Amino acid sequence: MENIEIVSSGKHTLHGLNFYLSYFDDVAKVLPREHYCFIVGGWVRDRILGEPVGYNIDVDFLTTADPVELAKNFAKRIGGHFFVFEKRGFLIKRPTIASVVLHLPPYRYRFDFSPLKGKDLEKALIEDLKERDFTANAIAVNLDDVLSIGAKQTIVYDPTGGIKDLEQGLLRPVSIENLKRDPVRVLRGFRIAIEKNLQLTEDFYEFVKEDPRIVLKSAVERITHELFKIMKEKTAHKVIRELYEYGVLEAIIPEIGRLREVKDQGEHHIYPLDEHTLKTLEYLEQVIEDRAKYLSAELLENFGKKRVLGEFTDVELLKWGALFHDIGKPQTFAVREGKVTFYEHDKVGAQIVREIGERLRWGDEATEFVAKLVRHHLRPFFLREAFKKGELKRRGMANFWRECGDIAPHLFLLSIADAMASGDEEEDIKALMETIAELESFNRNEMKEEIQKPLLNGDEIMEILGIKPGKIVGILKKALLEAQIDGKVETKEEAIEFIKRSTKNLKPLDEG
């Protein structure tokens, strides 16, 4: 931590350059002369901790100006995207936040502006800080001080002892009442503690144990936003494990609680279902970090570039896929002839994901992405078994790419993590890697356009055969595509002949 001097109770001094960001000059230029602006929260905390500025930059401001107008003018000046975020709840002290988001890859900036009201400026600031979540986030500096030339003695406002707590490695709630007023702060506390390597204080844990469901009093959109911020962490598995152990995750997603019902997963697993699930997420984060070791640069070209829910990506969705990949197992658990089975748990799981996504208001795009991962998470293992037997055919590989090509890198990474968390033998993991390599090679060299769709469409088939719409048309299209994949049909003329030959055997299926 930087060298901080104590001025008086609740005040310290620190060199202003510690807090500087070039965009602060732009804020100052659109701030009306008669108004003030303070930098608060995580930006101040991280600079005091001496952390480097990363690619994801979040800054919170308190201002005596109209935050909406200030944010609008700031967004216009820097070319950012402006929006207003409304917090719900009668106890929320800052219900309206004006935000500006700017993406300059690889950097992502978010600036939030909240109102500061009161005749006595310093008193209003101190009162606001005392209403915040954790002492580490209840620290502020004046924007003017940060921008002053040679600001060696910038005053740092710290009425709740946040700096002392940071020095001791603690993350302490400003008060339990503040957590009760805005319970989504519970999720934030677990995340920040892991992210910043801080120890949450005992009063926080006692509060959570007393009522893990209190988080549900917050708006579902804010819960979802905080959960996705957790998944954005490189070590999200640590936060998720704590949320699970303290009952918070189950309160939000009751389906997660059912995982502990399955103690025995059968011969292919070394952990109970809940531990296997948490381990899969843990291994996945390692695999994501080392992804270039497992997949080609070509396949990874667009990995992490799909945007969802504003500031999040397909990487977070992949982590949700890991957490939910076996969510259908409790409902499909059975013992048949002495063997544990989970028939169609992938299909059941995909439907459960859709229900969760709708409840947490993920939106269709994010929900369907995760549902598709869950629905097809077994595909790489089926293909591995075919590969081990020497039965991996063109048709199977082509079907995979045609049906799962958009999520292929995600499925591959998930399958590797799933195998590790299942305790697969080294030779089986090696076979999985070889299967993935074979699939990649096929996609790169042989997955031509003509085997991704039939050479004849439905209208053409009906015209050739002189038939009306019916099941036979779909059956013939599928048979034609499989013949193309197998290399038996390569031209349109061959396709016509194939359809004519196939009609005699298939025609009875269209009757009745």
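Glycine residues also receive a Cβ, built from the backbone N, Cα and C atoms like all the rest.
Residues as originally present; substitutions not included.
Counting every protein chain shown, the number of other Cβ atoms lying within 10 Å of the Cβ of D182 (mutagenesis position) is 21. What Swiss-Prot lists as CTP binding site is 42-45, 132-133, N137, 182-191, R222, and the listing cites experimental evidence.
Summarising the annotation, Swiss-Prot assigns Mg(2+) binding site to D58, D60. In three-state terms derived from DSSP, D58 (mutagenesis position) belongs to an extended strand segment.
Mutagenesis annotation in Swiss-Prot: D58 to A, described as Loss of activity; the structure shown retains the original residue. D58 (mutagenesis position) is surrounded by 17 other CB atoms, counting those within 10 A of its CB over all protein chains shown.
Counting Cβ atoms from all protein chains shown, D112 (mutagenesis position) has 20 others lying within 10 Å of its own Cβ. Annotation of the mutagenesis experiment D112 to A in Swiss-Prot: Reduces CMP incorporation.
Listed in Swiss-Prot is the mutagenesis experiment R132 to A, annotated as follows: Strong decrease in CMP incorporation. Take the CB of R132 (mutagenesis position) and look out to 10 A: across all protein chains shown you find 25 other CB atoms. Reduced to three states, the DSSP call for R132 (mutagenesis position) is coil.
Looking at Swiss-Prot, you'll find the mutagenesis D133 to A noted as follows: Strong decrease in CMP incorporation. Same-chain residues at least 6 positions away in sequence with a Cβ under 8 Å from that of D133 (mutagenesis position) are, in sequence order, P173, V174, N178, L179, D182, R185, R188, G189.
Here the residue is the original one, while Swiss-Prot reports the published mutagenesis D182 to A with the comment Does not affect CMP incorporation.
While the structure shown retains the original residue, Swiss-Prot records the mutagenesis experiment R185 to A with this note: Almost loss of activity. DSSP classifies R185 (mutagenesis position) as helix under the three-state reduction.
According to Swiss-Prot, the mutagenesis experiment G363 to Y carries this note: Reduces the CMP incorporation at position 74 of the tRNA, but does not affect the CMP incorporation at position 75. Within the same chain, residues at least six positions away from G363 (mutagenesis position) with a Cβ under 8 Å of its Cβ are V308, L309, G357.
Cα proximity to D58 (mutagenesis position) (within 10 Å) is found for the following binding-site residues from G42, R45, N137, V184, L187, F190: G42. The Cα of D112 (mutagenesis position) lies closest to that of G42, out of the recorded positions G42, R45, R132, L187, F190.
Under a cutoff of 8 A between CB atoms, and with a sequence separation of 6+ in the same chain, the neighbours of V184 (CTP binding site) are V215, S218, A219, R222, I223, E226.
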